[in-house]
Amino acid sequence: MTNIRKTHPLFKIVSHSFIDLPAPSNISAWWNFGSLLGLCLAIQILTGLFLAMHYTSDTMTAFSSVSHICRDVNYGWLIRYMHANGASMFFICLFLHVGRGLYYGSYTYLETWNIGVILLFAVMATAFMGYVLPWGQMSFWGATVITNLLSAIPYIGTTLVEWIWGGFSVDKATLTRFFAFHFILPFIVAALIMIHLLFLHETGSNNPSGLISDSDKIPFHPYFTIKDILGALLLILILMILVLFMPDLLGDPDNYTPANPLNTPPHIKPEWYFLFAYAILRSIPNKLGGVLALIFSILILMLFPLLHMSKQRSMTFRPLSQCLFWVLVADLLALTWIGGQPVEYPFIIIGQLASILYFSIILLMIPTVSLIENKLLKW
């Protein structure tokens, strides 16, 4: 009798995706982050569902409902902090996953890469709207500042902002719709992940050498299932250390003050994972220019396949490109730091230099160095 796993229409899909999938034998721990992102999404959807059972999306009661979850709901504090810190873990995994793709040239799988960039935007939108829901000071002012950026769009800007707000300021209508969108978006993200995997399985995974690995494939199960379980355990360990020992480490103290439209916090800043983009936005004095730079700082990822000049796919055997890659990483860390600093000397000029360096490395330096490496190889 043929194995049901290979004949049943539903089990067959699972089997082809997670059991019999031919995977390169040499993929390193950097290939673990895809499954970890799936785990993060599952944690976020589950904890979010339980939070939504007790949360009220009304300006009068939102803040106190979150307080009620933490004080009165059984293990509500645990669910709330798992959700908040789970978002941070999600973005850490996202950045490492994207970084892996850049380093090893995975962006040459065009469809997979572009869907991935769309996924990044979707997750960022979800996280932004989620940050507004507790209705603390930083929630309110963060929502006001970021949505207000759309007013930089010529002609339709102001109308667009008021349409998104559902009034003339961030208020009850804004909070209600943000809650609705925050609830639905993770499921859209899950659907996009399916498409992401569909395209990935058309080509198969890349590997650290960047070479075709058809001659040396091994089954996904048991080799990579056990490897993914190890990664998952480490992720959960780090998450639970964060949640149980330092739940507010990555949060903002201002968000423990209820939203007050009459009192602006001294330093308005988003969550830590948006700070690099926020620093790029602030480094340009012009409003529209800043918004365009902000969008392009993420959208630039889509240009990587076009800017790939090297005759090799991966950076494994390209030491000059490796140096530039790590300079880019350092630059992003510098931007993240600057994004959290007040707008004053010397932070303004550091932010501007870091922003220029960010775009220069990607648009100019990496392609140029790739061409030099081609020459050095005498190919």
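Here the Cβ of each residue, glycine as well, is placed from N, Cα and C on the backbone.
Taken verbatim from Swiss-Prot:
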VARIANT   Met60 to Val  In strain: Isolate S104
BINDING   His83, His182  heme b b562 binding site
BINDING   His97, His196  heme b b566 binding site
BINDING   His201  ubiquinone binding site
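The Cβ neighbour count for His83 (heme b b562 binding site), using a 10 Å radius over every protein chain in view, is 21. Checking each of the recorded positions Met60, His83, His97, His182 against the residue listed as 'ubiquinone binding site' by C-alpha distance, the shortest gap belongs to His97. Cα spacing between His83 (heme b b562 binding site) and His196 (heme b b566 binding site): 24 Å, rounded to the nearest whole number. According to DSSP, Met60 (variant position) is assigned to coil rather than to any helix or strand. In terms of C-alpha distance, the listed binding-site residues His97, His182, His196 place His182 closest to Met60 (variant position).
Long-range Cβ contacts of His196 (heme b b566 binding site) within its own chain (separation 6+, distance under 8 Å): Thr112, Ile115, Gly116, Leu119.
His201 (ubiquinone binding site) counts 14 other C-beta atoms within 10 Å of its own C-beta, drawing on all protein chains shown.
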